[in-house]
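Quoting Swiss-Prot on the mutagenesis of Met20 to Arg: Amost complete loss of Nef-induced MHC-I down-regulation. Here the residue is the original one, while Swiss-Prot reports the published mutagenesis Met20 to Ala with the comment Amost complete loss of Nef-induced MHC-I down-regulation. Quoted from Swiss-Prot, the note on mutagenesis experiment Thr71 to Arg is: Increases infectivity by a factor of three. One mutagenesis experiment named in Swiss-Prot is Pro72 to Ala, and its note says Complete loss of binding to HCK SH3 domain and altered viral growth; when associated with P-76. No effect on Nef-induced CD4 down-regulation. Swiss-Prot documents Pro75 to Ala as a published mutagenesis change and attaches the note Complete loss of binding to HCK SH3 domain and altered viral growth; when associated with P-73. No effect on Nef-induced CD4 down-regulation. Among the mutagenesis results in Swiss-Prot, Pro147 to Ala has the note: Complete loss of binding to HCK SH3 domain and altered viral growth. No effect on Nef-induced CD4 down-modulation. The residue drawn here is the original one. According to Swiss-Prot, the mutagenesis experiment Pro150 to Ala carries this note: No effect. Among the sequence features in Swiss-Prot, the natural variant Val11 to Ile is noted as follows: In strain: Clone pNL4-3. Quoted from Swiss-Prot, the note on natural variant Thr15 to Ala is: In strain: Clone pNL4-3. Quoted from Swiss-Prot, the note on natural variant Ala33 to Val is: In strain: Clone pNL4-3.
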Amino acid sequence: MGGKWSKSSVVGWPTVRERMRRAEPAADGVGAASRDLEKHGAITSSNTAATNAACAWLEAQEEEEVGFPVTPQVPLRPMTYKAAVDLSHFLKEKGGLEGLIHSQRRQDILDLWIYHTQGYFPDWQNYTPGPGVRYPLTFGWCYKLVPVEPDKVEEANKGENTSLLHPVSLHGMDDPEREVLEWRFDSRLAFHHVARELHPEYFKNC
């Protein structure tokens, strides 16, 4: 008895059911919108551009010319522990992030690229406050931000070919502590959630 919905062989349902069964939890340290995605499979009305900084930032990117479509080409999902570890190792293997001077603009470009190609909502790449080493809040992300030695900053700014807009020339203007930071890979961060130990207050709602 029953119509088309009584059959488990409805086109694609077994695949969807299996995907739901295997859905990984969001990694510790992701933002509120990613928690929504984990819990409800979508971003709810409690996280809008008016109430959530990551949602507002993403909406603003849609109005800017960023070089690639902002709408993801894959389903929207929260960053998971496994995905953060895999992404860290992928970027280490491909090169380009290790030792790169951090700026908010560069982080935005990385977040948008990952959002566009992988569908991970861009509220996962957050770090502990400074001064000193900034550890990732998202467990599994193996890149920390490390202050660059002042003499290396000075050395990088010598000569006439220095770009005044290069992040190293901005002398930490992006950073509340005025430190020049660089991304540094640390495989131990896949096993040791340093941010949670240093700042348990950030994880009360996790």
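In case you wondered, yes, glycine gets a Cβ from its N, Cα and C as well.
No substitution from the list is modelled in this structure, which keeps its original residues.
Feature annotations (Swiss-Prot) mapped to structure.
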| residue | record | DSSP (3 states) |
| --- | --- | --- |
| Ala33 | variant position | helix |
| Pro75 | mutagenesis position | coil |
| Pro147 | mutagenesis position | strand |
Please identify which of Pro75, Pro147, Pro150 has the densest Cβ environment, defined as other Cβ atoms within 10 Å, among these mutagenesis positions. Pro147
List the Cα distance (Å, whole number) between Ala33 (variant position) and Pro147 (mutagenesis position). 30
Cα distance, Pro147 (mutagenesis position) to Pro75 (mutagenesis position), nearest Å? 36
Ten-angstrom check, please: count other Cβ atoms within 10 Å of the Cβ of Ala33 (variant position), all chains counted. 26
